[in-house]
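Engineer: Not my notes, these are from Swiss-Prot:
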type	residues	note
BINDING	ARG11, ILE12, ASP33, ARG78, SER120, ASN314	NAD(+) binding site
MUTAGEN	SER149 to Ala	Does not affect interaction with SIRT1
BINDING	SER149, CYS150, THR151, THR180, THR209, GLY210, ARG232	D-glyceraldehyde 3-phosphate binding site
MUTAGEN	CYS150 to Ser	Abolishes S-nitrosylation and subsequent nuclear translocation
ACT_SITE	CYS150	active site, nucleophile
MUTAGEN	THR151 to Ala	Does not affect interaction with SIRT1
MUTAGEN	THR152 to Ala	Abolishes interaction and subsequent nitrosylation of SIRT1
MUTAGEN	LYS225 to Ala	Abolishes interaction with SIAH1
MUTAGEN	PRO234 to Ala	Does not affect interaction with SIAH1
MUTAGEN	THR235 to Ala	Does not affect interaction with SIAH1
Amino acid sequence: MVKVGVNGFGRIGRLVTRAAFSCDKVDIVAINDPFIDLNYMVYMFQYDSTHGKFNGTVKAENGKLVINGKPITIFQERDPANIKWGDAGAEYVVESTGVFTTMEKAGAHLKGGAKRVIISAPSADAPMFVMGVNHEKYDNSLKIVSNASCTTNCLAPLAKVIHDNFGIVEGLMTTVHAITATQKTVDGPSGKLWRDGRGAAQNIIPASTGAAKAVGKVIPELNGKLTGMAFRVPTPNVSVVDLTCRLEKPAKYDDIKKVVKQAAEGPLKGILGYTEDQVVSCDFNSNSHSSTFDAGAGIALNDNFVKLISWYDNEYGYSNRVVDLMAYMASKE
């Protein structure tokens, strides 16, 4: 079991911790968050408005966070370079503050004794890995990696299956995306991106996303062939990708369904899901897949031009992939 520290006990930090407790390959030994004290950590970990109460025990004892009887060391450092990960036995660090996303900034964790850092966000310069798509390209000379974004983790497995079978000439992605913590509850100031500052609960907000372009980094053959945007909508969790693409080889919609289903039951099992049910977003809350293809929602204009729909729990599915990536990396030590 690889010993892991978590930096930033926000949505992803807490859910990575939850996911780790239902996985036997990753052992959370330390958590750092300068803004949340120990007793507050107990409360925030135990109660979750989106995913429900933690199914286990959590308490504070002797200055440690104790989850299911397992004591976890707590740090409250603002500067990553000052966190003594080594003293706590943490070999890997999940960088989930959303702040230290470059090689240089995330690299500060190595100073405190961590051996590797996994950034739980897209990174401008760290190599990005998406489980089921390019994780096998990881080699253990890499000390800092990124698990890309939740949307890239939804789009890339689907794009891979379609491209491998039919070839994608070009495509546009739209993600209809749930609210996240960076948004505002009511209208407020938002730096350069004025629309992002509008009230999250009362608007559909067009927003940028690098998720589609990032697919070109994890599937090099698709580089320059995909781009996309987002609509932020007033739901607390679960998002949906619409991939509209031109196919190289003509395909009936039933052919597409067939290959996606095969991938979901085979090589991409647990990562890509497949459903023919009449589902809506709530049906995917706390779903651990990166992406679930909605066979009944897609449409084809003709044999070369299709719109494909895939759901994802942007919090929990993604957090499970962070854990999977760490387990995979540990298997290569």
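Keep in mind that glycine also has a Cβ here, set from the backbone N, Cα and C atoms.
Tell me about the surroundings of these features in the structure.
Structural biologist: Contacts of ASP33 (NAD(+) binding site) defined by a Cβ separation under 8 A and a same-chain sequence distance of 6+ are given as ASN7, GLY8, PHE9, GLY13, MET41, PHE75, GLN76, in order along the sequence. Classification of ASP33 (NAD(+) binding site) by DSSP places it in coil, neither helical nor stranded.
SER149 (mutagenesis position): 23 other CB atoms within 10 A of its CB, across all protein chains.
Every protein chain shown contributes to the tally, and the Cβ of THR209 (D-glyceraldehyde 3-phosphate binding site) ends up with 22 other Cβ atoms within 10 Å.
Around the Cβ of CYS150 (mutagenesis position), the number of neighbouring Cβ atoms within 10 Å comes to 29.
In sequence order, THR175, HIS177, THR209, ALA211, ALA230, SER239, VAL241, TYR312, ASN314 make up the list of same-chain residues 6 or more apart from THR151 (mutagenesis position) whose Cβ falls under 8 Å from its Cβ.
Its Cβ placed at the centre, THR152 (mutagenesis position) has 29 other Cβ atoms within 10 Å.
Listed in sequence order, ILE168, VAL169, GLU170, GLY171, GLY216 are the same-chain residues at least 6 apart in sequence whose CB falls under 8 Å from the CB of LYS225 (mutagenesis position).
Annotation for PRO234 (mutagenesis position): same-chain Cβ neighbours under 8 Å, separated by at least 6 residues, are ILE179, ALA200, ALA201, GLN202, ASN203, ILE204.
Counting Cβ atoms from all protein chains shown, THR235 (mutagenesis position) has 16 others lying within 10 Å of its own Cβ.
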Engineer: May I ask for the distance between ARG78 (NAD(+) binding site) and THR180 (D-glyceraldehyde 3-phosphate binding site), taken between their Cα atoms and rounded to an integer number of Å?
Structural biologist: 23
Engineer: Return the residue, from the listed binding-site residues ILE12, THR180, GLY210, ARG232, with the maximum count of other C-beta atoms within 10 angstroms of its C-beta.
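Structural biologist: Its Cβ has the most other Cβ atoms within 10 Å: ILE12.
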Engineer: Between the binding-site residues ARG11, ARG78, where is the Cβ count within 10 Å the lowest?
Structural biologist: ARG78
Engineer: Return the maximum Cα to Cα distance in Å (whole number) over the record's NAD(+)-binding residues: ARG11, ILE12, ASP33, ARG78, SER120, ASN314.
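Structural biologist: Output for NAD(+) binders ARG11, ILE12, ASP33, ARG78, SER120, ASN314: max Cα distance 27 Å.
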Engineer: Report, in whole Å, the straight Cα-to-Cα distance of CYS150 (mutagenesis position) from ILE12 (NAD(+) binding site).
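Structural biologist: Rounded to a whole number, the Cα-Cα distance is 11 Å.
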